[in-house]
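Let me begin by presenting the structure, written as structure tokens, before commenting on it.
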Amino acid sequence: MSILKIHAREIFDSRGNPTVEVDLFTSKGLFRAAVPSGASTGIYEALELRDNDKTRYMGKGVSKAVEHINKTIAPALVSKKLNVTEQEKIDKLMIEMDGTENKSKFGANAILGVSLAVCKAGAVEKGVPLYRHIADLAGNSEVILPVPAFNVINGGSHAGNKLAMQEFMILPVGAANFREAMRIGAEVYHNLKNVIKEKYGKDATNVGDEGGFAPNILENKEGLELLKTAIGKAGYTDKVVIGMDVAASEFFRSGKYDLDFKSPDDPSRYISPDQLADLYKSFIKDYPVVSIEDPFDQDDWGAWQKFTASAGIQVVGDDLTVTNPKRIAKAVNEKSCNCLLLKVNQIGSVTESLQACKLAQANGWGVMVSHRSGETEDTFIADLVVGLCTGQIKTGAPCRSERLAKYNQLLRIEEELGSKAKFAGRNFRNPLAK
């Protein structure tokens, strides 16, 4: 069934900033998709087109991206009468029309909005759930429910505290199914709230952009200690492990790292990549840390390689790889990390996201699907993670509706699959392993 009409508009993300929403119409109905937006963005990401008109939304309007859809992309796609199930053809057409390496003409936010809506329409056209359509597009015969990685303590660019490292996550790998993983996550979260309240006072339990707590602590180890305590109080020491997103590019300073980067600058306190690696190794030794994302700057390739070779845990590339097949190929070649963070808006189309995922999986990497800090109520990534069988997703704490929207969709998918539902559990790094 071909596209009858496409209409884009400006809506608001979870931070009150404008973002792109796309309505796509076929004879089967209306299909709507909204595009997320990141705060700590890698310099190699596809371009998110903003208006830069300082008199409107502090320059963050997306009316240009919306106009590119309504005036250029929509007429082209409608006139070509392509079937909505032809995801790759439609994505390629938009990418060719844009003609730039990083989608800077139309904006990745314009192309992605249409791409997501096409994917949703394609599923209905085929009469299958969205996760099944995505599995088909990726060539997967089975589907898998992921382990959720709940970001329960926020620091870095996501929070107004002193904490340098951006996310401290809990992964309920010992759960029997996704529903139990949600219950464990929620119970640990509420225990953590009480632990923080007792130690730092009630105002320390205000939440950050992704629903995690942002107590005013400086020591990253204290974040891990709080998690360990909360996991123990909830009674899940044997079922929950810890993940971190350091987002080290945010505090990389001329070859070194500043773990107090939110204070006035003082080069005497900077530490070397080796010192930072030793700090991570002490965390791994003292706490159940099984995954560290962006431990070093996006161009500090040597430090990545050295750490991945010796750490013995999952090392996730986000700013390093930016869901870009060229960066992933380089990281595979240099053995820089062993897991890809998959963010659809870093690359800007469904087809390229699938290619990035397949490339990582083909090289023995894990893949973690991810939200952005500026989110919407759109639940596409919940179906994406199931269809791609990546086994792990991070989409915030069990708090704030734009985060829960994804987790709740995963609950529905598990329920729909019934006895056929398979949960990644402790195999979250390689859930397809037989």
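Each residue, glycine too, has its Cβ placed from N, Cα and C.
Here the original residues are kept at every noted site.
Taken from Swiss-Prot, the feature Mg(2+) 1 binding site covers Ser40.
The Cβ of Met94 (mutagenesis position) has 25 neighbouring Cβ atoms from other residues within 10 Å, across all protein chains displayed. Under the DSSP three-state reduction, Met94 (mutagenesis position) is assigned to helix. Quoted from Swiss-Prot, the note on mutagenesis experiment Met94 to Ile is: MBP1 protein production. No MBP1 protein production; when associated with I-97.
Record note (Swiss-Prot) on the mutagenesis of Met97 to Ile: MBP1 protein production. No MBP1 protein production; when associated with I-94.
As annotated by Swiss-Prot, substrate binding site applies to His158, Glu167, Glu293, Asp318, Ser370, His371, Arg372, Ser373, Lys394, with the evidence given as similarity to another entry. Glu293 (substrate binding site) carries a strand DSSP state (E or B). Of all Cβ atoms in the protein chains displayed, 28 besides its own lie within 10 Å of the Cβ of Glu293 (substrate binding site).
What Swiss-Prot records for Asp245, Glu293, Asp318 is Mg(2+) 2 binding site, and it gives experimental evidence as the kind of evidence. Same-chain residues at least 6 positions away in sequence with a Cβ under 8 Å from that of Asp245 (Mg(2+) 2 binding site) are, in sequence order, Asn151, Gly156, Met165, Gln166, Glu167, Met169, Ile292, Glu293, Asp294, Val316, Asp318, Lys394. DSSP assigns Asp245 (Mg(2+) 2 binding site) to a strand.
Among the mutagenesis results in Swiss-Prot, Lys281 to Arg has the note: Decreased 2-hydroxyisobutyrylation leading to decreased phosphopyruvate hydratase activity. The residue drawn here is the original one. Proximity of Lys281 (mutagenesis position) to non-local residues of its own chain (separation of 6 or more, Cβ distance below 8 Å) is seen for Ser310, Ala311, given in sequence order. According to DSSP, Lys281 (mutagenesis position) sits within a helical segment.
As annotated by Swiss-Prot, active site, proton acceptor applies to Lys343, with the evidence given as similarity to another entry. Lys343 (active site, proton acceptor): 24 other CB atoms within 10 A of its CB, across all protein chains.
Quoted from Swiss-Prot, the note on mutagenesis experiment Leu384 to Ala is: Loss of transcriptional repression and cell growth inhibition; when associated with A-388. In the three-state DSSP scheme, Leu384 (mutagenesis position) falls into the helix class. Counting only same-chain residues six or more apart in sequence, the Cβ atoms lying under 8 angstroms from the Cβ of Leu384 (mutagenesis position) belong to Tyr131, Ile134, Leu342, Val344, Ser353, Val369.
Among the mutagenesis experiments that Swiss-Prot reports, Leu388 to Ala is described with the note: Loss of transcriptional repression and cell growth inhibition; when associated with A-384. Note on Leu388 (mutagenesis position): other Cβ atoms within 10 Å of its Cβ, all shown chains, come to 26.
Restricting the recorded positions Met94, Met97, Lys343, Leu388 to those with a CA within 10 Å of the CA of Ser370 (substrate binding site) leaves Lys343, listed by sequence position. Once the Cα atoms of His158, Glu167, Glu293, Asp318, Ser370, His371, Arg372, Ser373, Lys394, the listed binders of substrate, are compared pairwise, the greatest separation found is 16 Å. Under 8 Å, Cβ to Cβ, and six or more positions away along its own chain, Met97 (mutagenesis position) finds Thr72, Ile73, Ala76, Phe106. Compute the center of the Cβ atoms of His158, Glu167, Glu293, Asp318, Ser370, His371, Arg372, Ser373, Lys394, which mark the site for substrate; besides them, the chain residues with Cβ within 8 Å of that center are Gly38, Asn151, Gln166, Glu210, Asp245, Leu341, Lys343. Taking only the Cα positions, the spacing between Lys343 (active site, proton acceptor) and Arg372 (substrate binding site) is 8 angstrom. Apart from Asp245, Glu293, Asp318, the residues listed for Mg(2+) 2, the same chain places the Cβ atoms of Gln166, Glu167, Met244, Val246, Ala247, Ile292, Asp294, Val316, Gly317, Asp319, Leu341, Ser370 within 8 Å of the centroid of those Cβ atoms.
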